[in-house]
Amino acid sequence: MTDHSEFDSVSGKTTTGHEWDGIKELNTPLPRWWVICFYLTIVWAIGYWIVYPAWPLISSNTTGLFGYSSRADVAVELANLEKIRGDKMAALGAASLADVEKDPALLALARAKGKTVFGDNCAPCHGSGGAGAKGFPNLNDDDWLWGGTLDQIMQTIQFGARSGHAKTHEGQMLAFGKDGVLKGDEIVTVANYVRSLSGLPTRKGYDAAKGEKIFVENCVACHGDGGKGNQEMGAPNLTDKIWLYGSDEAALIETISQGRAGVMPAWEGRLDPSTIKAMAVYVHSLGGGK
């Protein structure tokens, strides 16, 4: 049989016999070791299809000869972990808050569990570290609208504030301007008076006596004499440097005119009692708990 192979004079290799615009292609076979490895991978893939789950079906998939399922393994591990956690969380749930504080193991468990739950449920409003934001209280300081003891914190988490729960904290900042209780100039005057309570500068020439009179007639009932606040009503202390909605004149005018009524959701029914207790312990440990 006649061999019509054409050799390339430079490389000494045969060409494929094809030519495009004067360009010829060398016939360079793949290395034998590479070809062997390639076929071995095909054999391995076929074996994998047979042994392990591989092909999707209409409502399931092929299970393979080994019947292996990583999902089943994960489910078993999660069940084991849940059992371990369940026993520990049951002990946490059975203990009082005072007992949790006295037991190092339960306290560590509550803080660890509380931190995780806080990150999943509370961080979107209060921040990952509980530092808060405008309209969302800072949980690291010692300024508490509804009280900062362990029991008070747990009650707030359970029932929320203005959440609609039967046991929720009620109380809101009235809209003195919107409801026509105070006129515009009166709101400006009392806003400056409120700023003066915490040592903030006031508008030049404002009538302090008039501001105090307006405050006594309209604000003392909730915020108390001197503006020290009232935790039973969720009324903030107006004499410190902590302001939930801002301390500048414009922010205070808006607050007095339009009112404030932020909502804290009730977590009872969403989280189990042990988890709520753990969250209360964690929040209390952030630095501002009393």
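Here the Cβ of each residue, glycine as well, is placed from N, Cα and C on the backbone.
In this structure the noted substitutions are not present, so the sites keep their original residues.
Residues or ranges marked as domain 'Cytochrome c 1' in Swiss-Prot: 109-198.
In the shown protein chains, 22 other C-beta atoms lie within 10 A of the C-beta of C122 (mutagenesis position). Swiss-Prot gives this note for the published mutagenesis C122 to S: 85% decrease in cytochrome c oxidase complex activity and assembly defects of the complex; when associated with S-125 or with S-125, S-219 and S-222. 85% decrease in cytochrome c oxidase complex activity and assembly defects of the complex.
According to Swiss-Prot, the heme c 1 binding site annotation covers C122, C125, H126, M264, on the basis of similarity to another entry.
One entry in Swiss-Prot concerns the mutagenesis experiment C125 to S. Its note says: 85% decrease in cytochrome c oxidase complex activity and assembly defects of the complex; when associated with S-122 or with S-122, S-219 and S-222. 85% decrease in cytochrome c oxidase complex activity and assembly defects of the complex. Classification of C125 (mutagenesis position) by DSSP places it within a helix. In the structure as shown, the Cβ atom of C125 (mutagenesis position) sits within 10 Å of 15 other Cβ atoms.
Taken from Swiss-Prot, the feature heme c 2 binding site covers M173, C219, C222, H223, and the record attributes it to similarity to another entry. Sequence-distant contacts of C222 (mutagenesis position), defined as residues of its own chain at least six apart whose C-beta falls under 8 angstroms from its C-beta, comprise G171, N230, M233, A235.
Here Swiss-Prot flags 206-287 as domain 'Cytochrome c 2', drawing on sequence analysis.
For the mutagenesis experiment C219 to S, the note given by Swiss-Prot reads: 85% decrease in cytochrome c oxidase complex activity and assembly defects of the complex; when associated with S-222 or with S-222, S-122 and S-125. 85% decrease in cytochrome c oxidase complex activity and assembly defects of the complex. Around C219 (mutagenesis position), taking its Cβ as the centre, 20 other Cβ atoms fall within 10 Å, counting all chains.
Per Swiss-Prot, mutagenesis C222 to S is noted as: 85% decrease in cytochrome c oxidase complex activity and assembly defects of the complex; when associated with S-219 or with S-219, S-122 and S-125. 85% decrease in cytochrome c oxidase complex activity and assembly defects of the complex. Classification of C222 (mutagenesis position) by DSSP places it within a helix.
For H223 (heme c 2 binding site), applying a Cβ distance below 8 Å and a minimum sequence separation of six or more within one chain yields G229, N230, A235, P236, N237, L238.
The DSSP breakdown of the domain 'Cytochrome c 1' (109-198), given as helix, strand and coil counts, is 41 helix, 5 strand, 44 coil. Between the C-alpha atoms of C122 (mutagenesis position) and M173 (heme c 2 binding site), the distance comes to 23 Å. In terms of DSSP helix, strand and coil, the domain 'Cytochrome c 2' (206-287) has 41 helix, 6 strand, 35 coil.
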